[in-house]
Amino acid sequence: MEIDELTALGGLLHDIGKPVQRAGLYSGDHSTQGARFLRDLAENTGRAEYELLSLFSEFHHKGHMKNDELMIRRIKELSPERFGLTMEDVLNALWIVYEADNLASGEREEGQPQASRPLYSVFNPGKAYPWAELDFEKELPVPGDVFSIRSQDYRELVKRLWEELSKAKLRSDRLLPVLEKYLTFVSSVTSEGNIISLYDHMRMTSAIALAMLRAGCTAEDVRSGRCRKEKRFLLIEGDFSGIQDFIYRVSGKGTLKYLRARSAYLELIGWDVVLEILSRLGLTRANVVFNAGGHFMIIAQNTPDAVKELEEIRAKAVEWLYREFESDLYLAIEWEPVSGREFGREGGKNLFAEARKRLKHKLTVRKLKRFGEIKGLFEHGHTERLAECPVCGRELPEGKLEPSASDPETKVCPTCNRLVSLGGNLPKLLGFGRTAKNDAGVLVEGPFSGFVPYLQGGRPVGEQILVKNTLNPGEIPESAQFVPYFVADYFKKDPKGGVATFEELSMASTGTRRLGVMKGDVDRLGEFFSSMDSPSKLATASRFMDYFFKGYIGAIIEGKFGYIIGDVPSLRDWPEEPDIVVVYAGGDDFFIVGAWDQIFELAFRVRRAFNAYTGGKLTLSVGLGYFDERTPIYRMADVVSERLDTAKDEGRNRVFVVGRSRPLDGKHKLSYEWNHYEELWRTYAPRIYAGNGRLKGKLESKKGLLWKLLEIRELYVRDPNDVRWAYLTAYLLGRHGLSDLFPELVGIDTKAVERKEPQPVYWVDGVLKIVLMAVRR
């Protein structure tokens, strides 16, 4: 066993005693019980390494570290030489993990610890979770009034953990998913209101410990405080820009497959860069604080060699991106030296947030110098005749275009051709093998590696195997690194099992034949993340956020969690196989297409689920659009992006439901606050809409009346001070004997006038237009 492996694994397992103690399996504090658990595991499995790792549980608190004689005696008893280690190696590793434990969360048992206390929500610390395995196929983890976790729940947890640790290969890449599965909903400490998942604390301890080791820290450095005071660490951040242009600026046949392929390809490019950084700097996946939405952060060592490697990685990645996509897609990579103390708070200051703020400034400056890493960027590069790729619009030498894999009569660029194949394979993929670019079977390439599809029934190849939507390594070779990655990949199947087309989705609509498009993201997320005051808190928050969109969106689309979501605005019974395709969902945003009426309803389903998931503390804004299926996707993306921006600008926590007009002064809002729209729907829809594309009662033969109401609303929009609209509404409804349908629209709402708010007639179009689309024949 190498010293770096010992340190990384020691960090991962140092707090294993916490669930063991709460299960009441042994006696003593959690350090003692964790050590006994690992020693028993070693004896039961015959893996002596677990006995060596038990030292990291036994010696990771200040009181234990003072007893040098005991520590040295315990190390000698285990004969570190048989593991290829020296006494000094193990002693240094123990002190490093001890310090990393302190730095990872700044957490210690404060107040009155209580073993049964649950993990509180990072979004709403007033609510907590029951213990459960992390399983996206089961329940949506909703925080609530949970006051304790039963010891029998912990016993069941420890039993399952024992079983999997007994079988898992003793390597960071294999232990991380086991710990994530069972310790995500376990509190790292049992003091009141703790929001840090034990899994995230343990992996951040491992990350910081390995970075300390790589930075040359020793036991003496820890004792003297040098590793805490000196800038021995790097916070590395990468952020893609131009994502929307990269994904949506495509056209031609099979556009939806292209979109999904480009979204998946972007994910692979990001992983290629992240894994290259980890490989060259000698780190593990635990060092990745987050990697979501084209944005990643890594904790590393601050050494000249590490900085040199990062400079080379950045230059090569940016040059490759420019060569492949010209200026469409850019990756800014920066790093900030930090000391150990800057992983937390000090004197009331959030030093961790301040360090991240400095890093963010560096990233902003680098984005302003976009592609400045490339020498000779503006030198004339082509003398040959140029031709345009009909899919992505890039210009490149005519001779480099090649017959499309899906339509040999059309010539496309090599990248789009590979993405045609990727799009066709995505429904069958279990993941990808990361390997050398010139290896057989490479389908797409990143800046540093090639990716070979891992198909059902096939054998994965590559040094690292990225496996989709599972924490189980399955059949991948033991020699390969296991990289679980999660992706929201729900799609409506066409008759051949592939991805449905825009035409097929729009044809499944109720009423008018339209394609619905939804774009949304989380409000004020930057403010939320800026409050995080430790790597472990940031890791917990970003992981929980990312998993809502990558892990649970698919289940929401499938109609699950109805008991949480409740009744939402709906035009038809929710289908068993919704006519919806997720183009992208992850990080804090999503872009989804489908039958327009299902997309309309899905927006409210997602919002309700997200509200429950975050304990009611965070909000979403969404822009909706309904288009002819022949509309270019980039135009659809532009429209819903503008509508999302409008919802944000008008106060956030809002939905732009449908295109609307407003008075020229621009003071009236175009979007709706979610609760307001749901209230309007509950008020008006049951009076006029029978469901599944039919109007109610006598309105079935008087559809024109609803159109007339929309015309009257336009009178109000032209001049809100002119009251003719009120008289015309009263006359119209009275003439048809329907005044009881819209009593709110008859007359002038004086309270709205006093509050300087629009009259009810201004808001009614958001319901009427949707209903009229649903009943159109």
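For all residues, glycine too, the Cβ spot is worked out from N, Cα and C.
As a summary of secondary structure, the domain 'HD' (1-106) carries 81 helix, 0 strand, 25 coil according to DSSP. According to Swiss-Prot, the domain 'HD' annotation covers 1-106.
Look at Swiss-Prot and you will find 513-660 tagged as domain 'GGDEF'. Per-residue pLDDT, averaged over the domain 'GGDEF' (513-660), rounds to 97.
Swiss-Prot documents Asp15 to Asn as a published mutagenesis change and attaches the note Loss of ssDNase activity.
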I want to check the contact list for Asp15 (mutagenesis position): same chain, sequence separation of six or more, C-beta distance under 8 angstroms. What comes out?
His30, Gly34, Ser57, His60, Asp101, Ser188, Leu198, His201, Met202, Thr205
List the helix, strand and coil residue totals of the domain 'GGDEF' (513-660) as derived from DSSP.
68 helix, 33 strand, 47 coil
